[in-house]
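What follows is a set of notes on a single structure, which appears directly below.
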Amino acid sequence: MAADLAGKWILESSENFDDYMKAVGVGMVMRKMANAATPTQEIKIDGDSWSIKTSTTFKTTDISFTIGQEFDETTGDGRKIKTTCKIDGNAMIQDQKGSPDSILSREVKDGKMHMILKVNDVVCTRIYKRVD
């Protein structure tokens, strides 16, 4: 269930992240820094109210939102977008409207958080392990 996402997570593996960042327009210098980072995500859930704090050694971003309600989001790379989140089965889906549109999903499978990032025909998979 989506509530299993609550907690603190650290990146364990990443596939196709550089291609995803290129597809959303991230410049080379920022891509190099992001590829070298090992982010943590701290997810808090209170009913339909969620917050996600993503931290690296060079940047921290916080988003707070209510499931089903559109909100303004500034992404880690500085893009300003409109986002709506929803629950789909055991996953929390972020539908990001900007230039370009993208979809991020988070779901716990086998005790790990699987984060799938999609833009156009590019798919990135990032696996996080729970931090005790």
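Positions of Cβ are set from backbone N, Cα and C atoms, glycine also.
In the three-state DSSP assignment, the secondary structure recorded for TYR128 (mutagenesis position) is strand. The Cβ of TYR128 (mutagenesis position) has 24 neighbouring Cβ atoms from other residues within 10 Å, across all protein chains displayed. Taken from Swiss-Prot, the feature (9Z)-hexadecenoate binding site covers ARG126, TYR128, and the record attributes it to experimental evidence.
TYR20 to Phe appears in Swiss-Prot as a mutagenesis experiment; the accompanying note says: Does not affect activation of Na(+)/Ca(2+) exchanger and ReP1-NCXSQ phosphorylation. All protein chains included, TYR20 (mutagenesis position) registers 24 other Cβ atoms within 10 Å of its own Cβ. Secondary structure at TYR20 (mutagenesis position), taken from DSSP and collapsed to helix, strand or coil, is helix.
Mutagenesis annotation in Swiss-Prot: PHE58 to Val, described as Does not affect activation of Na(+)/Ca(2+) exchanger and ReP1-NCXSQ phosphorylation; the structure shown retains the original residue. Taking all protein chains in view, 10 other C-beta atoms sit within 10 angstroms of the C-beta of PHE58 (mutagenesis position).
In Swiss-Prot, the entry for mutagenesis SER99 to Ala states: Does not affect activation of Na(+)/Ca(2+) exchanger and ReP1-NCXSQ phosphorylation. The structure shown retains the original residue. DSSP classifies SER99 (mutagenesis position) as coil under the three-state reduction.
Neighbour list (ARG126 (mutagenesis position), Cβ cut-off 8 Å, at least 6 residues apart, same chain): LEU11, SER13, SER14, GLU15, PHE17, HIS114, MET115, ILE116, LEU117. A mutagenesis experiment is reported in Swiss-Prot for this position, ARG126 to Ala, and the note states: Does not affect activation of Na(+)/Ca(2+) exchanger and ReP1-NCXSQ phosphorylation. Fails to activate Na(+)/Ca(2+) exchanger and does not affect ReP1-NCXSQ phosphorylation; when associated with F-128.
What Swiss-Prot says about the mutagenesis result for TYR128 to Phe is this: Loss of binding to fatty acid. Fails to activate Na(+)/Ca(2+) exchanger. Does not affect ReP1-NCXSQ phosphorylation. Fails to activate Na(+)/Ca(2+) exchanger and does not affect ReP1-NCXSQ phosphorylation; when associated with A-126.
Its own atom aside, the Cβ of SER99 (mutagenesis position) has 9 Cβ atoms within 10 angstroms in the protein chains shown. Taking the Cα atom of each, PHE58 (mutagenesis position) and SER99 (mutagenesis position) are about 25 angstrom apart. A coil conformation is recorded for PHE58 (mutagenesis position) in the three-state DSSP classification, outside any helix or strand.
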